[in-house]
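Novice: Below you will find the structure I want to go over with you.
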Amino acid sequence: MNIVVLISGNGSNLQAIIDACKTNKIKGTVRAVFSNKADAFGLERARQAGIATHTLIASAFDSREAYDRELIHEIDMYAPDVVVLAGFMRILSPAFVSHYAGRLLNIHPSLLPKYPGLHTHRQALENGDEEHGTSVHFVTDELDGGPVILQAKVPVFAGDSEDDITARVQTQEHAIYPLVISWFADGRLKMHENAAWLDGQRLPPQGYAADE
C-alpha cells in the first residue's frame, strides 16, 4: 500500500508511521512526505528514512484552490492508496477532500466532536475536563467533523500544564494512528454513507473505542 503523509511541523506522528511500516505493523510504505513549511522537522525525519520530500509554500499560489490543485498533482505521482494528515495545518479545499474521499485520514488532539479546531489542550484545561484525548477520523468537508474511527482517552490531573497534556496525548496518538492505518492497509476499514466501517460493521459516532 502506498502512503503519502502531509505535515507542517515536528512530524512525531509521521515517525510513528515510518516505524510501523519498518516493522510491518503497517503493510505499506510511505512513498512521500509533503509540507507547507520548508523548516518542518518532519521533512528531515523523512529524508533520514530515505523518503521523498516536497515543500509547497502557500504564498507561491494565488488561492487555496490553486495550491490544492498543485498538491493533488504532485501527490498523485505517488499513486497513493491513502493520504494521511499528520499535523498538516491547512484547511483543505472541497476539491481536495473530494478527490481523496474515503482514503484521507486525519488525527485531531481532542475527543471529537469536542474541541474542533485549534488549542484543544488549553480548552480542556480551562474547562476543567477530567479526561481529554485524541481522535483519528476520515476527512470530509466539515472541519474536524468526518466520521471518527478510533479515539484514545487520557486523564487530566490537577496542576497539569498544556505541555503535560500534549505529551500524554501524543503518546496515545503514536499508538492509535499507525493502528488505524494498518486497518486501512488490510482492507478492514472503509468510509461508506458518511460513516466509518470496520470489518463490515458500522462504527458508532465516536468510533471503535467509544465504549471503553
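Cβ coordinates come from backbone N, Cα and C, glycine included.
No substitution from the list is modelled in this structure, which keeps its original residues.
Got these off Swiss-Prot a minute ago, pasting:
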type: ACT_SITE; residues: HIS108; note: active site, proton donor
type: BINDING; residues: GLY11, SER12, ASN13, GLN170, THR171, GLN172, GLU173; note: N(1)-(5-phospho-beta-D-ribosyl)glycinamide binding site
type: BINDING; residues: ARG64, MET89, ARG90, ILE91, LEU92, ASN106, THR140, ASP141, GLU142, LEU143, ASP144; note: (6R)-10-formyltetrahydrofolate binding site
type: MUTAGEN; residues: GLU70 to Ala; note: Loss of homodimerization. No effect on activity
type: MUTAGEN; residues: HIS108 to Ala, Gly, Met, Asn, Gln or Arg; note: Loss of activity
type: MUTAGEN; residues: HIS108 to Glu, Ser or Thr; note: Reduces activity about 1000-fold
type: MUTAGEN; residues: HIS121 to Gln; note: Increases Km for 5'-phosphoribosylglycinamide 4-fold
type: MUTAGEN; residues: ASP144 to Cys, Phe, His, Lys, Leu, Asn, Pro, Gln, Arg, Thr or Val; note: Loss of activity
type: MUTAGEN; residues: ASP144 to Ala, Glu, Ser or Tyr; note: Reduces activity about 1000-fold
Novice: Between GLN170 (N(1)-(5-phospho-beta-D-ribosyl)glycinamide binding site) and HIS108 (mutagenesis position), what is the CA-CA distance rounded to a whole number of Å?
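Specialist: HIS108 (mutagenesis position) has its Cα 10 Å from the Cα of GLN170 (N(1)-(5-phospho-beta-D-ribosyl)glycinamide binding site).
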Novice: Which of these recorded positions is closest to GLU173 (N(1)-(5-phospho-beta-D-ribosyl)glycinamide binding site) if you go by CA atoms: ARG90, HIS108, THR140, ASP144?
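Specialist: Answer for the nearest of the recorded positions: HIS108.
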Novice: Across all the protein chains here, work out how many other Cβ atoms are within 10 Å of the Cβ of ARG64 ((6R)-10-formyltetrahydrofolate binding site).
Specialist: 15
Novice: Quick one: largest C-alpha distance among ARG64, MET89, ARG90, ILE91, LEU92, ASN106, THR140, ASP141, GLU142, LEU143, ASP144, binding (6R)-10-formyltetrahydrofolate per the record, in angstrom?
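Specialist: Those residues reach a largest Cα separation of 19 Å.
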Novice: Spatially, which candidate from the binding-site residues GLY11, SER12, THR140 is nearest to GLU70 (mutagenesis position), comparing Cα atoms?
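Specialist: In terms of Cα distance, GLU70 (mutagenesis position) lies closest to THR140.
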Novice: Taking the recorded positions one at a time (GLU70, GLU142, ASP144, GLU173), which has its Cβ surrounded by the most other Cβ atoms within 10 Å?
Specialist: GLU173
Novice: What recorded positions among HIS108, THR140, ASP144 are found with a C-alpha within 10 angstroms of that of ASN13 (N(1)-(5-phospho-beta-D-ribosyl)glycinamide binding site)?
Specialist: none
Novice: Which residue, out of the recorded positions GLY11, HIS108, GLN170, shows the minimum number of other Cβ atoms inside 10 Å of its Cβ in this structure?
Specialist: GLN170
